[in-house]
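Notes follow the structure.
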Amino acid sequence: MEPRAVADALETGEEDAVTEALRSFNREHSQSFTFDDAQQEDRKRLAKLLVSVLEQGLSPKHRVTWLQTIRILSRDRSCLDSFASRQSLHALACYADIAISEEPIPQPPDMDVLLESLKCLCNLVLSSPTAQMLAAEARLVVRLAERVGLYRKRSYPHEVQFFDLRLLFLLTALRTDVRQQLFQELHGVRLLTDALELTLGVAPKENPLVILPAQETERAMEILKVLFNITYDSVKREVDEEDAALYRYLGTLLRHCVMADAAGDRTEEFHGHTVNLLGNLPLKCLDVLLALELHEGSLEFMGVNMDVINALLAFLEKRLHQTHRLKECVAPVLSVLTECARMHRPARKFLKAQVLPPLRDVRTRPEVGDLLRNKLVRLMTHLDTDVKRVAAEFLFVLCSESVPRFIKYTGYGNAAGLLAARGLMAGGRPEGQYSEDEDTDTEEYREAKASINPVTGRVEEKPPNPMEGMTEEQKEHEAMKLVNMFDKLSRHRLIQPMGMSPRGHLTSLQDAMCETMEGQLSSDPDSDPD
């Protein structure tokens, strides 16, 4: 039924005709997410009529039908202004049983009404900044958090739980004040960690899950997304012993998530949200990833269970096949693996054995090939600076932050970006808590080491001499042409002579020489003026 006909029926006020018109409209547009511009004014008129009835109170008998129509029209951005009012939002919050000013409904609420109201609120908060502001002012997050805390005691349908969590996610994603309120005032990390444990159906010390059912997967992903929103700066925050224990408890549940498969084809998506949240944990809490007890069939390395680290590495390999949104795909898992390797020697040595095994092929450039090392070295020259930074950082840590070792595995040309950023172009080693790892060279590498081009990282075929057959006069002529070309480029500032500062940073040659001379003068006691 057309919006104009439905609006006409509403204006007549005849209940049966109105109900039938709304039901017909709902059936026809249940899967409509885009709308015809030609009927925009009719839809806006219908929305205003619905709002007037909503604010006065919907008939209990046909409440679900009215809310379904509101939900459909709330997808239309041209109708948002009508619905995004304080009175409309309050009415929807009351039907969803999350209005802060209302007493809890004594009798069990109508779950169909509650669900439709939640869906309407999700649509409005997603698309309307005004609705976002009003929802924050109405403190809807308080009653939502209360209901999430009741999931252990009261049985709510899957869809109600899912849209409770979806609304929490939208509010925390779009409103900084709601994010802080849930984190601090409502103890959101503890609340949602408990909800995650309930959803997974495991305790931290129990055996890992095998497959998480579809509905539990959907709810778990929403919980992970909300937790990500409210803990995004936890990695930078100093935490006390109580908070550290809570984050470790959360980490053990995330360990279950990493090891579990999701029903259907959502495993990679599920693991993606898990890895995103792992990246928010305080660094000292990542030790839980290596705390899994050894059991039959587990992957042991240096007496430590590496099942979780191996699963994260397998996830990284899958993500490296992505061709779009590479930063979102690989940066989180690379960051988690980097910190695990930096802080835990067994993890670093295990990852190095998998990613940077002893070099044998010395005739292929490090970025060429299908090995994990080759793919990561290719990322070191990616256009996205964040992608190349995390890839280089990961490989650098696997090399125990040793510059010669890093160059050996990646080539100086690929390594130059990180070395320049770290002030290590002249070599050396940054401060770091690393033991002296052995880096055993293969026989193939030792034999070819003297012939390896450090810039490309491989043995280069000897190129032909371009001056072969030239007379001395011709050679001198070509040399002067080259000098003149460089001089012209330099004078027009297309290129600039560079040098190495005493601190290991690339700088202009003139500045580098000045800094070197200043350093020599300051260290020479005889150079002080009289």
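Backbone N, Cα and C define each Cβ position, glycine as well.
Nope, none of those substitutions made it into this model, it's the original residues.
Asn123 (mutagenesis position) falls within a helical segment according to DSSP. What Swiss-Prot notes for the published mutagenesis of Asn123 to Ala is this: Abolished ability to fold GNAQ.
Quoted from Swiss-Prot, the note on mutagenesis experiment Phe163 to Ala is: Does not affect ability to fold GNAQ. DSSP assigns Phe163 (mutagenesis position) to a helix in the three-state reduction. Every protein chain considered, the tally of other Cβ atoms within 10 Å of the Cβ of Phe163 (mutagenesis position) stands at 22.
Under its mutagenesis entries, Swiss-Prot includes Arg389 to Ala with the note: Does not greatly affect ability to fold GNAQ. Proximity of Arg389 (mutagenesis position) to non-local residues of its own chain (separation of 6 or more, Cβ distance below 8 Å) is seen for Leu418, Ala421, given in sequence order.
Experimental mutagenesis at this site is recorded by Swiss-Prot as Tyr412 to Ala, annotated: Does not affect ability to promote guanine exchange of G-alpha proteins. Neighbour count (other Cβ atoms within 10 Å of the Cβ, all protein chains): 17 for Tyr412 (mutagenesis position).
Under its mutagenesis entries, Swiss-Prot includes Ser435 to Ala with the note: Decreased ability to fold G-alpha proteins.
Recorded in Swiss-Prot as a mutagenesis result, Thr440 to Asp carries the remark: Mimics phosphorylation; partial ability to fold G-alpha proteins.
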Expressed in Å to no decimal places, the gap between the Cα atoms of Asn123 (mutagenesis position) and Phe163 (mutagenesis position) is 11
Just to verify a number: CA distance, Tyr412 (mutagenesis position) to Phe163 (mutagenesis position), in angstrom, no decimals. 52
